[in-house]
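These notes concern the structure reproduced below.
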Amino acid sequence: VLSPADKTNVKAAWGKVGGHAGEYGAEALERMFLSFPTTKTYFPHFDLSHGSAQVKGHGKKVADALTLAVGHVDDMPQALSALSDLHAHKLRVDPVNFKLLSHCLLVTLAAHLPAEFTPAVHASLDKFLASVSTVLTSKYR
């Protein structure tokens, strides 16, 4: 459960991401594909090379979903319901992959926002991404 301080930290950190959200989303995906090659199996139709338009496009989708979650932090299940349905019923993404992408997102944010990425912000973002992952996998049951 996100505390009021966590919510404040997440909103402030995501605010610093600003117009770079899509870029950071794509970078996190690239990190995931390189660090955890089995995740590539969900994207057989993508050009997974560095800077590809498809990875950039999906990175923007990831970032847009996170922006939506930040904006609806008190009601993520409702806000992310359609996305949860998509990943559970159509795409059938293994839930562990959300944890892998979350880790890569944290690394990407730490690399780009070193001054803002304090231990407290790190912990808040980790809890937030875990909450998003829980929501996205809630319809698997």
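Keep in mind that glycine also has a Cβ here, set from the backbone N, Cα and C atoms.
On the 0 to 100 pLDDT scale, the domain 'Globin' (1-141) averages 94 in this prediction. Feature annotation from Swiss-Prot assigns domain 'Globin' to 1-141; the stated evidence is sequence analysis.
Cβ neighbours of Thr8 (variant position) (same chain, under 8 Å, six or more residues apart in sequence): none. What Swiss-Prot says about the natural variant Thr8 to Ser is this: In alpha-R.
Of all Cβ atoms in the shown protein chains, 21 besides its own fall within 10 Å of the Cβ of Val55 (variant position). Swiss-Prot lists Val55 to Ile among its natural variants, and the accompanying note reads: In alpha-R.
Among the features that Swiss-Prot reports, O2 binding site is placed at His58. For His58 (O2 binding site), the same-chain residues that are 6 or more apart in sequence and have a Cβ closer than 8 Å to its Cβ are Gly25, Ala26, Leu29, Phe43, Phe46. DSSP classifies His58 (O2 binding site) as helix under the three-state reduction.
Mapped onto three states, the DSSP output places Gly71 (variant position) in helix. Gly71 to Asp appears in Swiss-Prot as a known natural variant, with the remark: In alpha-Q.
Annotation of the natural variant Gln78 to His in Swiss-Prot: In alpha-R and alpha-T; the original residue is retained in the structure shown. Using a 10 Å Cβ-Cβ cutoff, Gln78 (variant position) registers 10 neighbours. Following the DSSP three-state reduction, the secondary structure of Gln78 (variant position) is helix.
Residues or ranges marked as heme b binding site by Swiss-Prot: His87. Non-local contacts of His87 (heme b binding site) by the CB criterion (under 8 A, 6+ apart in sequence, same chain) comprise Val93, Leu136, Thr137.
For Gly71 (variant position), the number of other Cβ atoms no farther than 10 Å from its own Cβ, over all displayed protein chains, is 13.
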